[in-house]
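Feature list (source: Swiss-Prot):
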BINDING   TYR13, PHE14, ASP35, ASN38, THR70, ASN72, HIS75, GLU92, LYS93, TRP162, LYS163  NAD(+) binding site
MUTAGEN   LYS93 to Ala  Loss of activity. Loses the ability to bind NAD(+)
MUTAGEN   LYS163 to Ala  Loss of activity
MUTAGEN   HIS175 to Ala  Loss of activity
MUTAGEN   HIS178 to Ala  Loss of activity
Amino acid sequence: MKTVGYAIVGTGYFGAELGRIMKEQEGARIVAVLDPENGQTIAEELDCDVETDLDTLYSREDVEAVIVATPNYLHKEPVIKAAEHGVNVFCEKPIALSYQDCDEMVRTCQEHGVIFMAGHVMNFFHGVRYAKKLINDGVIGKVLYCHSARNGWEEQQPTISWKKIREKSGGHLYHHIHELDCVQFLMGGMPEEVTMTGGNVAHQGEAFGDEDDMLFVNMQFSDNRYAVLEWGSAFHWPEHYVLIQGTKGAIKIDMCDCGGTLKVDGREEHFLVHESQEEDDDRTRIYHGTEMDGAIMYGKPGKKPPMWLHSIMKNEMKYLNGILHGKEVDDEFRPLLTGEAARAAIATADACTKSRFEDRKVKLSEIIGEGSTI
């Protein structure tokens, strides 16, 4: 098996762990990192070089692919430059903070013939894949409605993270875009229209950032189907789940009291959300035992992700490495590698943002163009 050389741009909480995981994969080697704050420390740990310039990094003959895990607002340049140098790309979510930037990133990768994989990690949850199979098999009938919630309470922090600044993170809607992507995956595509309401109701003043701490999204899909999504850090009763209602039954993927449930004909079947009961129990323990509610908890450089998160990140990196070694793309993951999932998530998020600030229902065609498809 050939060895694929990977670079990492952004070696904070997520980037460093993705590097550790990729280093363990067969036929994979981390050859260089670029991060002005954390790069040297992680390079020593991963036994690789440190670079300080993107063009120099991507010009290296041993760099075949890059993992981009910079802060959200800094994704575009390293992705575009990688494509221009013929380097394959894995980019963490949210891919961009605007549909225009996301579309440019995807198109540039397509034009230069490089792989572009979106880091929508919920696609690698055992429970999400199982729920999709149940839907495809018609077990719960036609899906009529999805409801997701990802909320909790956040106290004042010692410093204001970039993740709390809307211009840099996009706020809960973009930074926690996993549930939006998951709902669209389960519903089979984007909604036709959206409405978003919300605001900053409990975290105002100089000690806090400027993101909205309560957001409520209503989505209307074709064929008379609907979804409601909630996010925020102003909820003292924390919840984190995706609920799917069909004409014959329902499925709940609960990430707070971690476990999945299928309900059909008055009977319940339980299934794992992650790869093992130990991982599900680990997530439940963390969600109920941290100072900040687990659904809205943020990682920091120097910390390592919990067991359940490490496991799905490992699945994600193993899949990426397999693709770069010639493995065929599975149909269920194809949108992650065609730009479809990346564009669809950001298009819907942009429509929601437009609705919030223009106080009206917004059609997705206003974002992607009339008659356009993702």
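Including glycine, each Cβ sits where the backbone N, Cα and C put it.
No noted substitution is present; original residues retained.
Residue pair THR70 (NAD(+) binding site) / LYS93 (mutagenesis position) shows a Cα separation of 10 Å. Highest local Cβ density among the recorded positions HIS75, HIS178 belongs to HIS75, counted as other Cβ atoms within 10 Å over all protein chains shown. Straight-line distance linking the Cα atoms of LYS93 (mutagenesis position) and ASP35 (NAD(+) binding site), rounded to a whole number, equals 18 Å. When the Cα atoms are compared, HIS175 (mutagenesis position) and HIS75 (NAD(+) binding site) turn out to be 13 Å apart. Taking the Cβ of TYR13 (NAD(+) binding site) as reference, residues of its chain lying under 8 Å away and at least six apart in sequence are, in sequence order, TYR298, GLY299, LYS300, PRO301, GLY302, LYS303, PRO305. Counting only the Cα atoms, the space from LYS163 (mutagenesis position) to HIS75 (NAD(+) binding site) is about 14 angstrom. Here ASP35 (NAD(+) binding site) comes close to ILE8, VAL9, GLY10, THR11, GLY12, GLY15, ILE42, THR70: these same-chain residues lie at least six apart in sequence, with C-beta atoms under 8 angstroms from its C-beta. Annotated pair HIS178 (mutagenesis position) and HIS75 (NAD(+) binding site), C-alpha to C-alpha distance, rounded: 17 Å. Its Cβ taken as reference, LYS163 (mutagenesis position) is surrounded by 19 other Cβ atoms within 10 Å in the chains shown. If you compare every pair of Cα atoms in TYR13, PHE14, ASP35, ASN38, THR70, ASN72, HIS75, GLU92, LYS93, TRP162, LYS163, the residues listed for NAD(+), the longest distance is 20 angstrom. Other Cβ atoms within 10 Å of the Cβ of HIS175 (mutagenesis position), summed over all protein chains shown, number 23.
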